[in-house]
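Engineer: Recorded in Swiss-Prot as a mutagenesis result, Gly78 to Ala carries the remark: Reduction of both dehydratase and carboxylesterase activities. The note that Swiss-Prot attaches to the published mutagenesis Gly79 to Ala is: Reduction of both dehydratase and carboxylesterase activities. One mutagenesis experiment named in Swiss-Prot is Thr164 to Ala or Ser, and its note says Reduction of both dehydratase and carboxylesterase activities. Taken from Swiss-Prot, the feature active site, proton acceptor covers Thr164. Among the mutagenesis entries in Swiss-Prot is Asp263 to Asn, noted as: Complete loss of both dehydratase and carboxylesterase activities. Residues or ranges marked as active site in Swiss-Prot (evidence: a curator's inference): Asp263. Listed in Swiss-Prot is the mutagenesis experiment His295 to Ala, annotated as follows: Complete loss of both dehydratase and carboxylesterase activities. Marked as active site, proton donor/acceptor by Swiss-Prot: His295.
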Amino acid sequence: MAKEIVKELLPLIRVYKDGSVERLLSSENVAASPEDPQTGVSSKDIVIADNPYVSARIFLPKSHHTNNKLPIFLYFHGGAFCVESAFSFFVHRYLNILASEANIIAISVDFRLLPHHPIPAAYEDGWTTLKWIASHANNTNTTNPEPWLLNHADFTKVYVGGETSGANIAHNLLLRAGNESLPGDLKILGGLLCCPFFWGSKPIGSEAVEGHEQSLAMKVWNFACPDAPGGIDNPWINPCVPGAPSLATLACSKLLVTITGKDEFRDRDILYHHTVEQSGWQGELQLFDAGDEEHAFQLFKPETHLAKAMIKRLASFLV
């Protein structure tokens, strides 16, 4: 007898009456590696916190054998808050490449996913991880210190970023850090938002007027945070809505927003960039158009000319 479906968000996820979940678009998980054969990057899995449980995969480039301290990049994967993981094939391959190209320590957070953990669970897991990083900067971590951070990290160069829904998480962490101090007063140097997932009730730019309320972006947010005050115009998903917290408080000294030609969030992300620019935010603001591609293409097709160019652009920012 077929299991009864109680909810589905196609083409992403299917939820059954018995509580089981089928994640339709997730790539397979792969193991961490002492040395990636293509890049020489080392990776391992670590526990950030026990209650609630948060884990991550940390990446260390081959150059760590020198005495130079390395920037830290706290990364949040995409997947509409409901598919993929810190350990999935595409994320693992991408961060091996980026860690090697940029010469950074990357930390990929395995935040809690829908449907059992609606937003803001992913935001909270991100904040927990930021505090965990900060605990290494001032040597207050006595429970689960990470030697790769203690021995190789430059805590004056902390970056926070991600793809699509992961970039949404990063944005919300940057806002929170602007209003709530991290342990030891750790500062975030940069934010890297690749095709961030933002949306709103009123179509803008090239967004289709007809069917806007039935768009996948709308359905994802209603699935992710069904009780959000304001619904799709909650500032978590629509940071440009009137009455949203000022983007002038973003807690980083420089911010890079990337867009692509075929991404449905393109106009939202250009508006976000403009809103930051007009907010009075005092940092260095950058916008990069990666070309005529879908969002997150550099994860799926890293060997292409445009992907290589984008990864080089990201690496030049993470310094």
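Cβ atoms here come from the backbone N, Cα and C positions, even for glycine.
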Engineer: For His295 (mutagenesis position), identify the closest of the mutagenesis positions Gly78, Gly79, Thr164, Asp263, judging by Cα separation.
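Structural biologist: Its closest listed neighbour, by Cα, is Asp263.
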Engineer: Taking the Cβ of Gly78 (mutagenesis position) as the reference point, list residues of the same chain whose Cβ is under 8 angstroms away and which are at least six residues distant in sequence.
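Structural biologist: Residues satisfying the criterion: Glu84, Gly162, Glu163, Thr164, Ser165, Gly166, Ala167, Phe197, His295, Ala296, Leu299.
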Engineer: What's the CA-CA gap between Asp263 (mutagenesis position) and Gly79 (mutagenesis position) in angstrom, rounded?
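Structural biologist: Roughly 14 Å, rounded to the nearest whole number.
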